[in-house]
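According to Swiss-Prot, the protein carries these features:
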DOMAIN    4-117  domain 'VOC'
MUTAGEN   His7 to Gln  Decrease in fosfomycin resistance
MUTAGEN   His7 to Ala  Strong decrease in fosfomycin resistance
BINDING   His7, His67, Glu113  Mn(2+) binding site
MUTAGEN   His67 to Ala  Loss of fosfomycin resistance
MUTAGEN   His67 to Gln  Decrease in fosfomycin resistance
MUTAGEN   Glu113 to Ala  Strong decrease in fosfomycin resistance
MUTAGEN   Glu113 to Gln  Decrease in fosfomycin resistance
Amino acid sequence: MLQSLNHLTLAVSDLQKSVTFWHELLGLTLHARWNTGAYLTCGDLWVCLSYDEARQYVPPQESDYTHYAFTVAEEDFEPLSQRLEQAGVTIWKQNKSEGASFYFLDPDGHKLELHVGSLAARLAACREKPYAGMVFTSDEA
């Protein structure tokens, strides 16, 4: 039985640039680095940055909706969003869903999101205004 997401490994084209972005700009804790990689954490999530010479930047309009969303406290959302904008990140989407969200790219074009909210809050909003064809399968969350 699956218990949780163990780790996320992201292929990067410039390890130093990525470590600076993920550690210094986003604030993940840096635990170790080596010639071709680094281990960081965000809460209980372990993130591995792995240098890969085959990694190529993919413009957001040429890729799908797959993205990685990180929980942010409500009071930290605006300051962090502004810091990212001031750092010149590329914004790939405007928020149109429940809860505050800021959608941006990392240096390699991985789609990321800052999000204020929880699954429980999202489901409550969906119960008020369900998506087309939405069926609820449990009362949990």
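Keep in mind that glycine also has a Cβ here, set from the backbone N, Cα and C atoms.
Locations of recorded Swiss-Prot features on the structure.
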residue	record	Cβ within 10 Å
His7	mutagenesis position	10
His67	mutagenesis position	16
Glu113	mutagenesis position	17
Local backbone state of His67 (mutagenesis position), from DSSP in three classes: coil
Glu113 (mutagenesis position) in three-state DSSP notation: strand
Rounded Cα separation (Å) that holds between His67 (mutagenesis position) and His7 (mutagenesis position): 15
In three-state DSSP terms, the structure that His7 (mutagenesis position) belongs to: strand
